[in-house]
Amino acid sequence: MKAANASSAEAYRVLSRAFRFDNEDQKLWWHSTAPMFAKMLETANYTTPCQYQYLITYKECVIPSLGCYPTNSAPRWLSILTRYGTPFELSLNCSNSIVRYTFEPINQHTGTDKDPFNTHAIWESLQHLLPLEKSIDLEWFRHFKHDLTLNSEESAFLAHNDRLVGGTIRTQNKLALDLKDGRFALKTYIYPALKAVVTGKTIHELVFGSVRRLAVREPRILPPLNMLEEYIRSRGSKSTASPRLVSCDLTSPAKSRIKIYLLEQMVSLEAMEDLWTLGGRRRDASTLEGLSLVRELWDLIQLSPGLKSYPAPYLPLGVIPDERLPLMANFTLHQNDPVPEPQVYFTTFGMNDMAVADALTTFFERRGWSEMARTYETTLKSYYPHADHDKLNYLHAYISFSYRDRTPYLSVYLQSFETGDWAVANLSESKVKCQDAACQPTSLPPDLSKTGVYYSGLH
């Protein structure tokens, strides 16, 4: 039987025949990512009109904001979104079969004197998306953007004092779209690492200070904020967990949710249990039911335990990862609940992808998600049909898990670059000259020609 191939997805094939692109970079982005995107929508049983709508929106409103097409031979902006510095990632909520994607907007000024740390490109992307979704509200976005990202003067100062930045995360903001019922919900993710450098404040001080200022207008978020901060402080100065970023829904303040993300360097079941229960502060029946499923996932996935940290440099495209990364968790500050709601992340990047897929399939079967269990591995293979699947270890970046209203929610975050027939289509041999973005790198990739280490699908 012929193996499934994402490039055979009908919506991708039809639109590829119809589309014209403004430049070669946008064409390459489409053929690199759209096969997987189209296949994911198709397998998740989106209606045909919705498949076309979401793919057209992606082509018209998002691809122009992805910058030059990444290669190892040309400088580019390196995004924190993936270990390869690529600015786009698809994910799937397996519980509800909801497709999502995240991207870091990049434009022609990114990395130049006009915007050395990519502070402003996000506004251009928002202008493209605002007319398409009436529910978008930027009030909370403006608040966090002002408090947690660089202004023009701060950007100029750091650009002239680059030694202060060093290996600090340079990504400051990302956008994400949840695709449902022909519409999309827009979210933002804000990284205040550069703001911490220029202000001399810690990320903890910046994030919690900003949310507290917002609580003056929205006091209902104060109780869960206080509980979360008390938990973090109770772990002491030698804690292996620390705030990393904040996110919120770009909808009306009455409906929006704030999430504070913690990086947990200690990879262990005990550390994950501590995050899940907020050090024992959450002990209700629903929390304990969810905890049993966290333990089940831990046993199935088999993360490598120990103290982990993010390696400083990004991985050059094509290099097989040989690393294990820290855990992550976020805590939602609901306006009608004094207790923060946890979501934990199993960092599976660098693990054998077929073993991860087998673990997930078992979990799906136990939950009664029979269709997801039946199709998950086959669909995963279709995204990279020409790869040696038994050797892949870069597809699953994260697996997230939360539990609310006695219902489990699990999502997978997947490598979304050079998918489908890319490896055999010779598109990667095109001579790419970045036309729309300066794409200045945080560092230039090393010469890979001497390593001899590549994997099918990335070049």
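Cβ atoms here come from the backbone N, Cα and C positions, even for glycine.
Given the structure is predicted, the values throughout are model-derived calculations rather than measurements.
Feature list (source: Swiss-Prot):
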| type | residues | note |
| --- | --- | --- |
| BINDING | ILE80, LEU81, GLU89, TYR191, ARG244 | L-tryptophan binding site |
| MUTAGEN | GLU89 to Ala | Abolishes tryptophan dimethylallyltransferase activity |
| BINDING | ARG100, LYS187, TYR189, ARG257, LYS259, TYR261, GLN343, TYR345, TYR409, TYR413 | dimethylallyl diphosphate binding site |
| MUTAGEN | LYS174 to Gln | Impairs tryptophan dimethylallyltransferase activity |
| MUTAGEN | LYS174 to Glu | Nearly abolishess tryptophan dimethylallyltransferase activity |
| MUTAGEN | LYS259 to Glu | Nearly abolishes tryptophan dimethylallyltransferase activity |
| VARIANT | SER443 to Ala | In strain: B5233 / ATCC 13073 |
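Using GLU89 (mutagenesis position) as the reference Cα, a 10 A cut-off selects ARG100 from the binding-site residues ILE80, ARG100, TYR191, ARG244.
Across the residues annotated as binding dimethylallyl diphosphate (ARG100, LYS187, TYR189, ARG257, LYS259, TYR261, GLN343, TYR345, TYR409, TYR413), the widest Cα-Cα separation comes to 21 Å. Following the DSSP three-state reduction, the secondary structure of LEU81 (L-tryptophan binding site) is coil. Taking ARG100, LYS174, GLN343, TYR409 as the recorded positions under consideration, the smallest Cα distance to LEU81 (L-tryptophan binding site) is found for LYS174.
In this structure, the C-alpha atom of ARG100 (dimethylallyl diphosphate binding site) lies 17 angstrom from that of LYS259 (mutagenesis position).
The DSSP secondary structure for TYR191 (L-tryptophan binding site) is coil. Fewest other C-beta atoms within 10 Å: among the binding-site residues TYR189, TYR191, TYR409, that description fits TYR409.
The Cβ of ARG244 (L-tryptophan binding site) has 24 other Cβ atoms within 10 Å, all protein chains considered. Around GLU89 (mutagenesis position), taking its Cβ as the centre, 23 other Cβ atoms fall within 10 Å, counting all chains.
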